[in-house]
Amino acid sequence: MAIRKKSNKNPPLLSHEFLLQNHADIVSCLAMLFLLGLMFEVTAKGAIIFVALQYNVTRPATEEQATESASLYHYGIKDLATVLFYMLVAIIIHAIIQEYVLDKINRRMHFSKTKHSKFNESGQLSAFYLFACVWGTFILISENYISDPTILWRAYPHNLMTFQTKFFYISQLAYWLHAFPELYFQKTKKEDIPRQLVYIGLYLFHIAGAYLLNLNHLGLVLLVLHYFVEFLFHISRLFYFSDEKYQKGFSLWAVLFVLGRLLTLILSVLTVGFGLARAENQKLDFSTGNFNVLAVRIAVLASICITQAFMMWKFINFQLRRWREHSAFQAPPVKRKPAVTKGRSSRKGTENGVNGTVTSNGADSPRNRKEKSS
């Protein structure tokens with residue numbers, strides 16, 4: 001992300017610079033149109049599809065919970081409209097954090113262009129990872145994921161979700177979709193775009209896969225685990241920009257990164273390879289959302305393993321690069337010995353002149369003049 005220079009002149013309407021400077025205001029107006037649509041009966045039915053979660057199912061109260069009935073949700077095609085609206089919300093929040101927090105810090109710290117771009121990236125991602133990690137942990141605790149790990153595969157397919165779980169997934173999809181237009185809004189360098197596209201695409205692929213295959217329990221646990229490790233990395237990088245001697249956070253992150261990859265593989269194999277493989281119902285059924293067949297299980301495990309291997313490969317390259325930079329910084333400079341020339345002509349040239357500059361020769365030195373006078 002390049003530094004945005006503010007100019008006193010107003011750019012032409014709907015020009016490239018106009019869209020970059022005012023994209024948050026334009027998106028805010030679009031979001032307000034959906035909210036205003038809720039106020040009128042004619043447009044309320046269409047607007048509510050974008051704003052509220054769809055596919056609500058009311059489960060009647062059981063004997064254990066006779067006081068109230070449970071409202072659960074499943075997914076459908078209308079979720080695309082909801083994701084679109086909250087993608088607009090994510091763009092607005094992104095602009096607020098950028099203008100009122102990160103830009104003010106950048107003006108105080110006077111970062112270079114490279115550090116400015118990385119600082120903005122880590123600032124935005126650390127805020128998102130912290131929020132998503134806290135929210136996901138709250139869901140895990142409230143729905144007894146921690147006290148009963150078998151909930152990851154028991155009673156599959158998990159085609160019904162609580163409001164918090166579905167809203168969490170909708171928000172995740174909306175956030176990572178908003179990252180595509182942000183590449184344009186933040187003037188991302190061309191050489192950084194392929195890396196960003198791979199990064200965003202992997203998130204969308206795995207989040208959408210867990211959501212559509214009704215593996216939302218496993219996906220939620222893995223996301224919280226991954227987000228915590230990523231939050232530690234980006235918050236450490238923010239501290240590093242203010243003090244380049246800061247290395248403790250990176251050391252802790254390196255350990256937790258490896259442990260996170262290991263835990264991800266263990267939980268995935270335990271859930272998909274053992275838990276779902278021993279389930280009684282192993283027939284493909286789109287109506288009930290049951291995808292517990294051998295081909296799907298192999299595809300899920302393969303995608304997770306390949307992604308973890310790719311992340312470890314990037315991690316090892318990153319650590320090797322840091323180690324080389326640290327070694328080069330710590331290595332003492334090599335002292336060059338002056339070359340000793342042989343022969344009378346070289347000695348005479350050295351005495352009488354160096355690089356064309358005339359110097360005093362041996363006969364004119366104070367010591368030799370003293371010997372002659374004696």
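From the backbone N, Cα and C atoms, a Cβ is placed for every residue, glycine too.
Listed in Swiss-Prot:
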DOMAIN    117-326  domain 'TLC'
MUTAGEN   ASN56 to Gln  Abolishes glycosylation
MUTAGEN   ASN120 to Gln  No effect on glycosylation; when associated with Q-355
MUTAGEN   ASN355 to Gln  No effect on glycosylation; when associated with Q-120
The average per-residue pLDDT within the domain 'TLC' (117-326) comes out at 94
The rounded CA-CA distance in Å from ASN56 (mutagenesis position) to ASN120 (mutagenesis position) is 38
Which site among ASN56, ASN120 has the most other CB atoms no more than 10 Å from its CB, taking these as mutagenesis positions? ASN120
When DSSP states are folded down to helix, strand and coil, where does ASN120 (mutagenesis position) land? helix
